[in-house]
Structure formats: structure tokens, C-alpha cells
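Participant: The structure is given below, and queries will be raised subsequently.
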Amino acid sequence: MDCVLRSYLLLAFGFLICLFLFCLVVFIWFVYKQILFRTTAQSNEARHNHSTVV
């Protein structure tokens with residue numbers, strides 16, 4: 001019984017680790033997309049301001 005319980009705990013622990021890694025990857029991808037979008041928006045805005053000044 002102890003061996004079965006240990007295998008179940010190991011399976012649950014592995015599932016939690018996979019879930020945590022998946023959430024981490026999604027969070028990093030979301031933050032990277034936000035930063036990328038913000039930098040492109042700033043560059044477009046700077047280019048627009050530069051064209052209006054000239």
C-alpha cells in the first residue's frame with residue numbers, strides 16, 4: 001500500500017511540476033509579447049512624431 005501511495009504522490013508531484021512549468025511558459029510568453037508590442041508601438045509613435053516635426 002505504501003508503494004502505491006508513493007507512486008500516486010510522485011505522479012501528483014510530477015503533474016504539479018508540469019502545470020507550474022506550463023503556467024511559467026505562458027506567463028513569460030505573455031510578458032514578452034507585451035514588451036514587444038510596447039516597444040513597437042513606441043517606435044511607431046516616435047517615427048510619427050519625427051515625421052510631423054520634419
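Each residue, glycine too, has its Cβ placed from N, Cα and C.
As listed in Swiss-Prot for this protein:
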MUTAGEN   Asp2 to Ala  Strong reduction of virus ability to move from cell to cell
MUTAGEN   Cys3 to Ala  Complete loss of homodimerization. Complete loss of virus ability to move from cell to cell
MUTAGEN   Arg6 to Ala  Strong reduction of virus ability to move from cell to cell
MUTAGEN   Gly14 to Ala  Reduces virus ability to move from cell to cell
MUTAGEN   Cys18 to Ala  No effect on homodimerization. Reduces virus ability to move from cell to cell
MUTAGEN   Cys23 to Ala  No effect on homodimerization. Reduces virus ability to move from cell to cell
MUTAGEN   Trp29 to Ala  Reduces virus ability to move from cell to cell
MUTAGEN   Lys33 to Ala  Reduces virus ability to move from cell to cell
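Each of these features: where is it, how hidden is it, and who are its neighbours?
Facilitator: For Asp2 (mutagenesis position), the count of additional Cβ atoms within 10 Å of its Cβ stands at 6 [all protein chains shown].
Around the Cβ of Cys3 (mutagenesis position), the same chain contributes no residue under 8 angstroms that is 6 or more positions distant in sequence. Secondary structure from DSSP puts Cys3 (mutagenesis position) in a helix.
The Cβ of Arg6 (mutagenesis position) has 10 neighbouring Cβ atoms from other residues within 10 Å, across all protein chains displayed.
Reduced to three states, the DSSP call for Gly14 (mutagenesis position) is helix.
Taking Cβ-Cβ distances under 8 Å and a sequence gap of 6 or more within the same chain, Cys18 (mutagenesis position) has no neighbours at all.
In sequence order, no residues are near Cys23 (mutagenesis position), counting only same-chain partners six or more apart with C-beta under 8 A.
Note: Trp29 (mutagenesis position) has no non-local neighbours, i.e. no same-chain residues 6+ apart with C-beta under 8 A of its own C-beta.
Long-range C-beta contacts of Lys33 (mutagenesis position), restricted to its own chain and to partners at least six residues apart, with a cutoff below 8 Å, are absent.
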Participant: Could you state the whole-number distance in Å separating the C-alpha atoms of Arg6 (mutagenesis position) and Gly14 (mutagenesis position)?
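Facilitator: About 12 Å separate the Cα atoms of these two residues.
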Participant: CB neighbours of Gly14 (mutagenesis position) within 10 A?
Facilitator: 10
